[in-house]
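K.L.:
Handing you a structure now.
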Amino acid sequence: MPRGLELLIAQTILQGFDAQYGRFLEVTSGAQQRFEQADWHAVQQAMKSRIHLYDHHVGLVVEQLRCITDGKSTDADFLLRVKEHYTRLLPDYPRFEIAESFFNSVYCRLFDHRSLTPERLFIFSSQPERRFRTIPRPLAKDFFPDHGWEPLLMRILSDLPLRLPWQNKSRDIRYIIAHLTETLGEDALPRCHVQVANELFYRNKAAWLVGKLTTPDGTLPFLLPIHRTDEGELFVDTCLTTTAEASIVFGFARSYFMVYAPLPAALVEWLREILPGKTTAELYMAIGCQKHAKTESYREYLCYLAESDEKFIEAPGIRGMVMLVFTLPGFDRVFKIIKDKFAPQKEMSAAHVRACYQLVKEHDRVGRMADTQEFENFVLDKRQIDPALMALLRQEAPEKITDLGEHIVIRHLYIERRMVPLNIWLEQVEGQQLRDAIEEYGNAIRQLAAANIFPGDMLFKNFGVTRHGRVVFYDYDEICYMTEVNFRDIPPARYPEDELASEPWYSVSPGDVFPEEFRHWLCADPRIGPLFEEMHADLFRADYWRALQTRIKEGHVEDVYAYRRRQRFSVRYGAISSTANSS
């Protein structure tokens, strides 16, 4: 290769990333208009298209590089010089951290995920940690209650860029003050102030005002979800001021926010104070930088591995028929491999399973489906693998594994947040905790269905419980759209003997689902059955599911709340209006 080509290649990669992130910001900047126009289907489409942008631009850069190098192979020294030139371009670059991930992605695409070494890739960042600890330009604005909280909140709401009228701004301000007074106390409130992010965070049918509430005792989140009525009037639905509530809003089971972030590292650093339980990977994920979140997730994994002497073991729970799942005992994530052969009742291909995981990545997860990161050629040290797991890997997924002596390479896997399997949770809890878990499970099913997702296999083992007690679906191999399912009532038996027969007396076609049958496996436990019948009996009726299908086919997009219904101002302080409640 001619000298000087290394710099051209480095510049080409960085220019390719510039183009990708420019389009990312362009799609993101349309969020306000989509919200104001209530174009909810465009919201869903923008979410999908923004996810696709990254891989699309990686592909464009790879084609450019193949043209530049005329398809000739490159030696190791040449690649190291390319990385050195690229590193020199980053110190003054505002999105250096994601640019490093983009470089990694281009390299992996060019070399088919081979030779992934720290020398060739940005396994760890080349730049100082948290370079934007001091933010170069303000991301937020401070508001002080010099003349009381009512004018302070009036200024905050009036400063918003939204161009719709308010339904009743004074009422919403009263509700916010009432909440703050209940939470902080009347004496403390005058000594507090608020810092509000300059950009709104858009997701689903809400525009979130995200801020920090500084109190005499510390800093709290200050989150206001702003909705619009069918008539196009704005209202604040609630006020959230605890780290637990904020953690759920920014949770791993939710869709990515649309927030205009030309300096993503600075925004992540700013968010860190009100989301102390979130890792760097989770914060990048929340603002839509999911590919860099994957990089950060891998770094977190490597750091944990370096400080731990634990061995990889099979994950607790009932062994799956499609996926082999393992973990490190103290690590908060699991590793999932598609088996080479599935159980006989699972009539599907590995390609189908991967398509299901991609569907979840692109769809609105409504807080009920765990996000995943996909990896290829994942290397594990054999010394850190429990012998029982090693035997299981060789038995269930030998075609996915390459033995390199001291290491194995797993051709393809997913990393996902670790949760307590719901079936195990239900065995361990009693009383109110059991009731809450069953309520959560039913709510998860309803919210998934309203978002046009049918889980397929609804057994408790396919759901997990988060540290906040939320029930989340994580087994995607039978997932499909609600509109693809034929929900049927079981026909009456022709003769008494029909109900005792081993085969059904009625025809069953592909796509047929009989909700009455759910009762057999969801209500078998005498502790659970009565609770389920009390709270979720309608899930056993085909007409309930068909009614949801009708709403979906008519184009209705359901509201998705990242908090309990009882926290809504309309419930706490009186009805906003029938119109607002139906928005």
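In case you wondered, yes, glycine gets a Cβ from its N, Cα and C as well.
Annotations for this protein, taken from Swiss-Prot, read as follows:
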- Asp371: active site (ACT_SITE)
- Ala315, Pro316, Gly317, Ile318, Arg319, Gly320, Met321, Lys336: ATP binding site (BINDING)
- His41 to Gln: In strain: S2978 and S2979 (VARIANT)
- Asp77 to Asn: In strain: S2980, S2983, S3013, S3014, S3015 and S3027 (VARIANT)
- Pro151 to Ser: In strain: S2978, S2979 and S2993 (VARIANT)
- Ile156 to Met: In strain: S3044 (VARIANT)
- Ser170 to Arg: In strain: S3013, S3014, S3015 and S3027 (VARIANT)
- Arg174 to His: In strain: S3041 and S3044 (VARIANT)
- Ala188 to Gly: In strain: S3014 (VARIANT)
- Val194 to Leu: In strain: S2980, S2983, S3041 and S3044 (VARIANT)
- His407 to Gln: In strain: S2978, S2979, S2993, S2995, S3013, S3014, S3015, S3027, S3041, S3044 and S3057 (VARIANT)
- Pro492 to Thr: In strain: S3044 (VARIANT)
- Val557 to Ile: In strain: S2978, S2979 and S2993 (VARIANT)
- Ala580 to Val: In strain: S3015, S3027, S3041 and S3044 (VARIANT)
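In the displayed structure, how are the listed features positioned relative to their neighbours?
P.N.:
For Asp371 (active site), other Cβ atoms within 10 Å of its Cβ number 24.
For Ile318 (ATP binding site), the Cβ neighbour count at a 10 Å cut-off comes to 12, with all displayed protein chains included. Reduced to three states, the DSSP call for Ile318 (ATP binding site) is coil.
The DSSP secondary structure for His41 (variant position) is helix. Within its own chain, His41 (variant position) has Gly555, Val557 as residues 6 or more apart in sequence whose C-beta sits under 8 angstroms from its own.
Non-local neighbourhood of Asp77 (variant position): empty, since no residue in the same chain at least six residues away has a C-beta under 8 Å from its C-beta.
Around Pro151 (variant position), a 10 Å sphere centred on its CB holds 14 further CB atoms from the protein chains shown. Under DSSP, Pro151 (variant position) is assigned to a helix (H, G or I) in the three-state scheme.
Cβ neighbours within 10 Å of Ile156 (variant position), excluding its own Cβ and spanning all shown chains: 19.
Look at Ser170 (variant position): DSSP puts it in a helix.
Within 10 Å of the C-beta of Arg174 (variant position) we count 15 further C-beta atoms, all protein chains included.
Within 10 Å of the C-beta of Ala188 (variant position) we count 14 further C-beta atoms, all protein chains included.
Around the Cβ of Val194 (variant position), the same chain contributes Asp142, Phe143, Leu152, Ile156, Gly211, Lys212, Leu213, Thr214, Phe222, each under 8 angstroms and 6 or more positions distant in sequence. DSSP assigns Val194 (variant position) to a strand in the three-state reduction.
Residue density at His407 (variant position): 14 other Cβ atoms are found within 10 A of its Cβ, drawing on all protein chains shown.
When other Cβ atoms within 10 Å of the Cβ of Pro492 (variant position) are tallied across all protein chains shown, the result is 8.
The Cβ of Val557 (variant position) has 19 neighbouring Cβ atoms from other residues within 10 Å, across all protein chains displayed.
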K.L.:
Give me the non-local Cβ neighbours of Gly317 (ATP binding site): same chain, 6+ apart in sequence, Cβ-Cβ under 8 Å, ordered along the sequence.
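P.N.:
Spatial neighbours, sequence-distant, of Gly317 (ATP binding site): Val325, Pro421, Asn423, Ile424, Lys461.
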K.L.:
With a 10 Å radius around each C-beta, find which of these binding-site residues (Ala315, Met321) has the fewest other C-beta atoms nearby.
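P.N.:
Fewest other Cβ atoms within 10 Å, among the binding-site residues Ala315, Met321, is found for Met321.
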K.L.:
Based on the record's binding annotation for ATP (Ala315, Pro316, Gly317, Ile318, Arg319, Gly320, Met321, Lys336), what whole-number value in Å is the widest Cα to Cα distance?
P.N.:
15
K.L.:
Report the nearest neighbour of Lys336 (ATP binding site) in space among the variant positions Ser170, Arg174, His407, Pro492, comparing Cα positions.
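P.N.:
Result for Lys336 (ATP binding site): the nearest of the variant positions is His407.
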K.L.:
How many Å separate the Cα atoms of Asp371 (active site) and Ile318 (ATP binding site)?
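P.N.:
One finds 21 Å between the Cα atoms of these residues.
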K.L.:
When you rank Pro151, Arg174, Ala188, Pro492 by Cα distance to Arg319 (ATP binding site), which of the variant positions ends up on top as the closest?
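P.N.:
Closest recorded candidate to Arg319 (ATP binding site) by Cα: Pro492.
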K.L.:
Given the variant positions Pro151, Ser170, Arg174, Ala188, His407, which one's Cα is the least distant from that of Ala315 (ATP binding site)?
P.N.:
His407
K.L.:
Determine the most Cβ-crowded residue among the binding-site residues Pro316, Gly320, using a 10 Å radius around each Cβ and all protein chains in the structure.
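P.N.:
It comes out as Gly320.
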